[in-house]
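Asker: I have a structure here, written as structure tokens, and I will follow up with some questions on it.
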Amino acid sequence: MAAKSDGRLKMKKSSDVAFTPLQNSDNSGSVQGLAPGLPSGSGAEDTEAAGGGCCPDGGGCSRCCCCCAGSGGSAGSGGSGGGGRGSGAGSAALCLRLGREQRRYSLWDCLWILAAVAVYFADVGTDIWLAVDYYLRGQRWWFGLTLFFVVLGSLSVQVFSFRWFVHDFSTEDSSTTTTSSCQQPGADCKTVVSSGSAAGEGEVRPSTPQRQASNASKSNIAATNSGSNSNGATRTSGKHRSASCSFCIWLLQSLIHILQLGQIWRYLHTIYLGIRSRQSGESGRWRFYWKMVYEYADVSMLHLLATFLESAPQLVLQLCIIVQTHSLQALQGFTAAASLVSLAWALASYQKALRDSRDDKKPISYMAVIIQFCWHFFTIAARVITFALFASVFQLYFGIFIVLHWCIMTFWIVHCETEFCITKWEEIVFDMVVGIIYIFSWFNVKEGRTRCRLFIYYFVILLENTALSALWYLYKAPQIADAFAIPALCVVFSSFLTGVVFMLMYYAFFHPNGPRFGQSPSCACDDPATAFSLPPEVATSTLRSISNNRSVASDRDQKFAERDGCVPVFQVRPTAPPTPSSRPPRIEESVIKIDLFRNRYPAWERHVLDRSLRKAILAFECSPSPPRLQYKDDALIQERLEYETTL
């Protein structure tokens with residue numbers, strides 16, 4: 001049985017669970033639980049696998065959540081599912097909380113995207129205007145440097161954007177082809193977990209965490225659009241593209257990226273998807289909304305790369321020119337201000353887009369984004385002013401310092417073992433780009449608690465700012481009086497302190513998960529069982545009846561697996577009863593044995609895999625306690641606990 005990943009986790013019936021990792025690869029593993037009482041080749045299962053699922057329009061679920069099917073009385077059937085009607089109600093409540101299907105594209109979302117476009121145009125436009133001004137005044141050296149940073153950032157962004165377009169376009173075509181082949185009579189499209197399927201070394205992964213969800217959503221939508229409905233009718237939108245249509249798309253995208261308009265095109269496409277989600281009916285609204293979310297996550301990542309490859313060095317360059325010439329022109333001031341705003345905006349906007357595109361993260365409010373913007377604005381302002389002051393006196397040593405700091409930060413990022421890109425060399429390039437970001441500001445690249453790493457980073461930044469400012473003050477030019485030097489130093493340290501205060505405010509009052517100070521990593525808010533409330537009749541059921549239901553389902557799944565000629569991939573079994581002791585009695589928990597090596601998954605997918613399995617199986621069995629996952633390499637307890645925590 002070939003494992004095909006469509007990137008969805010859903011509750012197909014009150015006693016049916018399906019999961020596939022957010023990874024578009026033939027090498028990716030997947031998990032599927034067959035509904036008790038349904039043979040593996042039944043028509044009901046084939047209808048669900050074709051894309052009907054829990055979505056009325058058959059669009060499939062491109063989100064990592066649990067939802068209940070709304071057809072065929074599935075909410076009220078299946079006493080063995082552990083709850084009948086109550087189980088369906090509990091699953092519906094879980095779907096509303098985890099899937100966030102009630103979210104709509106609002107006016108604030110549109111204004112936020114338009115503001116991002118305005119910030120981008122202001123940043124790039126003022127840089128080009130200033131470069132032309134330098135050329136007209138005969139300052140060819142400043143003109144060359146200013147234009148170089150503009151071209152460097154733009155070309156880098158176009159390369160990344162076109163690379164992502166190629167990957168998305170090929171993924172949609174491959175998923176459409178796969179779904180079409182599954183629609184043939186007699187085709188076996190069931191998915192199971194196999195250790196060999198997940199252990200491939202050459203697995204293809206998208207470039208960033210949000211792109212994993214984005215590509216899964218796009219391939220899922222392409223696959224479900226080409227699927228059959230319950231009456232056997234084929235959707236028109238799922239047909240293969242003609243050769244002329246594909247050629248036109250390739251030609252259009254090539255021209256857009258050659259003209260350096262890839263980022264603008266993605267912004268316009270994001271607005272278009274948001275408007276479509278508003279105009280569509282209830283059946284298709286969420287599909288366009290989540291496509292908009294993932295597209296905005298992509299363009300936010302591109303904006304982030306552009307700002308730190310173009311705006312950050314541009315800001316340091318212009319401030320250094322101002323300090324050296326002892327004069328400030330209006331255009332230079334506008335350029336520096338636009339670059340600083342673009343840097344802070346890109347960081348805050350990317351964090352919002354990343355959280356919005358992940359179902360295992362709570363969305364961040366606009367007030368929290370504003371606090372994040374102020375945090376990054378003031379810390380980056382202190383950093384670049386320090387760089388400008390130091391570079392005005394020590395040009396050579398400033399270059400050595402930047403290269404040394406970048407090497408250390410890149411080594412630190414590589415040591416964190418990020419797994420965001422498709423190949424090893426792309427991963428190295430990505431780590432090198434993030435190392436450039438670390439020259440100016442903090443950027444989280446690893447799941448888990450960041451308190452220690454955040455403290456170390458800003459402590460190092462404070463030491464560097466102090467040393468560079470002190471060296472500038474001691475060796476500054478004689479014509480620079482203390483009337484200018486003392487206020488400059490005050491601006492540096494007061495700006496850094498203000499940014500740290502905003503950072504503490506964000507984590508203390510505006511973090512989506514609540515206050516982050518004095519909280520242990522195993523608090524109740526991280527427990528998947530608290531994400532929804534169980535029905536009363538289920539909550540009062542005894543552990544013995546639940547255990548009996550588990551054994552019946554396990555025996556039935558064992559019988560189906562042996563009939564299909566494969567060994568069951570994961571087993572749900574009750575643990576041995578605890579030995580008598582003086583400790584209070586523990587609630588019996590389930591152990592899910594998964595025939596996979598957990599460390600073969602990238603960090604972000606491991607987190608989503610664990611969370612999704614717990615939520616799905618907990619809703620499936622209505623157990624009073626979340627089950628425990630046991631991988632082949634379960635000896636790495638510290639690693640497993642590390643990805644249980646959130647930012």
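Each Cβ is built from the backbone N, Cα and C atoms, and glycine gets one as well.
As a published mutagenesis entry, ILE322 to Ser appears in Swiss-Prot alongside the note: Displays constitutive phospholipid scramblase activity. Where Swiss-Prot documents LEU331 to Phe as a mutagenesis experiment, the accompanying text is: Displays constitutive phospholipid scramblase activity. Swiss-Prot lists GLN332 to Glu among its mutagenesis entries, and the accompanying note reads: Displays constitutive phospholipid scramblase activity.
I'd like to know what surrounds each of these features in this structure.
Answerer: In three-state terms derived from DSSP, ILE322 (mutagenesis position) belongs to a helical segment.
In this structure, LEU331 (mutagenesis position) is part of a helix by DSSP.
Sequence-distant contacts of GLN332 (mutagenesis position), defined by Cβ-Cβ distance under 8 angstroms and a gap of at least six in the same chain, are LEU130, GLN318, ILE321, ILE322.
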Asker: Excluding near sequence neighbours, so keeping only residues 6 or more apart in the same chain, what lies with its CB under 8 A of LEU331 (mutagenesis position)?
Answerer: THR126, TRP129, LEU130, ASP133
Asker: Around the C-beta of ILE322 (mutagenesis position), how many further C-beta atoms are within 10 angstroms, looking at every protein chain?
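Answerer: I get 17 for this one.
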